[in-house]
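J.: Mind having a look at this structure? Questions to follow.
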Amino acid sequence: MQQGHFTSNSYHSKTLNSSSLPVSSKFSHTNDPDVEGVDNDSFSKALCNKDLDPSSTIRSVISSLLDSLQDKALQQSPNTSLSKLLLEDQDFGSLWLSLSFIFCNYWQPAMLILDSKSIHPLPLTDGEVLHRWECEVDSNNKTTIDLKYWYCSCSQFSYNAFNSSRSFDEPMPKNEQETWGGRCLSHHPTICSHILAASILRACHNLVI
């Protein structure tokens, strides 16, 4: 398979060289689909040069990362290329790398989705934001993603949701300010490559992919 912008080894090397590795690169990772092994306190303080509440959960940290990514993207002029911004803006590249380390088990498939340009937002109604997406590999293979109600129709999402005991932990209070997790009440919202790709595209919706 031919590699695209976000999956090529040379592109990843250039991104690594254009900005220092974030603190998150030192954290351990497991195969658990709910993201373990992240020191929330240290990572929160390192994130975007901002001091966050030491009690921050990984969910709130990821939300802050995505919000910061979106803020940086919105500062760019129209028709700015995502790939160019990643190579030229150190702060943006650092945010991108932080996400790639946190989601190490899902990053490559999500980047393949971005490269294929197979995912797009569904039509919006008045007052809606970009939360409903569709990934279409071919006419017989469509996946629906909803970032508000935190759902994906793919088999990976269903498997991860029911395979993780932490999906059934005591629910957390709903926080409308958190980007990651939507209305899901779990401390560790279920992850799949489609959810990740859609979340990144929503944050960078004004950039040229």
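Backbone N, Cα and C atoms are what each Cβ position is placed from, and that goes for glycine too.
Don't expect the noted substitutions in this model, because it carries the original residues.
In Swiss-Prot, a published mutagenesis experiment is listed as Cys152 to Ser, annotated MMS sensitive; reduced zinc chelation.
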J.: Specify the count of other C-beta atoms within 10 Å of the C-beta of Cys152 (mutagenesis position).
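T.: Step by step: centre on the Cβ of Cys152 (mutagenesis position), count other Cβ atoms within 10 Å, giving 25.
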J.: According to DSSP, which of helix, strand or coil covers Cys152 (mutagenesis position)?
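T.: Going by the DSSP assignment, Cys152 (mutagenesis position) falls within a strand, counted as strand.
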